[in-house]
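The block underneath contains the structure these notes are about, expressed in structure tokens.
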Amino acid sequence: MSRVTAIISALVICIIVCLSWAVNHYRDNAITYKAQRDKNARELKLANAAITDMQMRQRDVAALDAKYTKELADAKAENDALRDDVAAGRRRLHIKAVCQSVREATTASGVDNAASPRLADTAERDYFTLRERLITMQKQLEGTQKYINEQCR
């Protein structure tokens, strides 16, 4: 009986050792997987925060763009209305100018007949084109400065 007891004891010890090894192996795997899960959860949280921040910035940039695009469109519309009013004669374009006097032989001496000051049509078009480009440049510059101050901090 002692031999049977020794074999059974050896088998029980082998089973206990094998079970201990298996438990230790699966415990190590559980610890490793838990660490990986925690690391991935932190990375996911950071990624979600970055996505939220980017979406907020995109909304801010879109609002900023819409604001300055509207201001630019309003300024261009105002410039076009001014151009149309000047062309139709409802408004006058005042520019400091000096008119050359025209002397007529039949007029009394010392009296000058001055010609009415007026821009040439090309100069008038150039004025409004320049004004429109200045407005565009100003609005683009304001929008860029606002973008840099708000988004590139």
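Any Cβ shown, glycine's included, is placed from N, Cα and C.
This is the original sequence, none of the listed changes applied.
CYS99 to Ser appears in Swiss-Prot as a published mutagenesis result, with the remark: Complete loss of disulfide-linked homodimers; when associated with S-152. While the structure shown retains the original residue, Swiss-Prot records the mutagenesis experiment CYS152 to Ser with this note: Complete loss of disulfide-linked homodimers; when associated with S-99.
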Hey, what's the Cβ neighbour count for CYS152 (mutagenesis position) at 10 Å?
6
Look up CYS152 (mutagenesis position) in the DSSP assignment and report helix, strand or coil.
coil
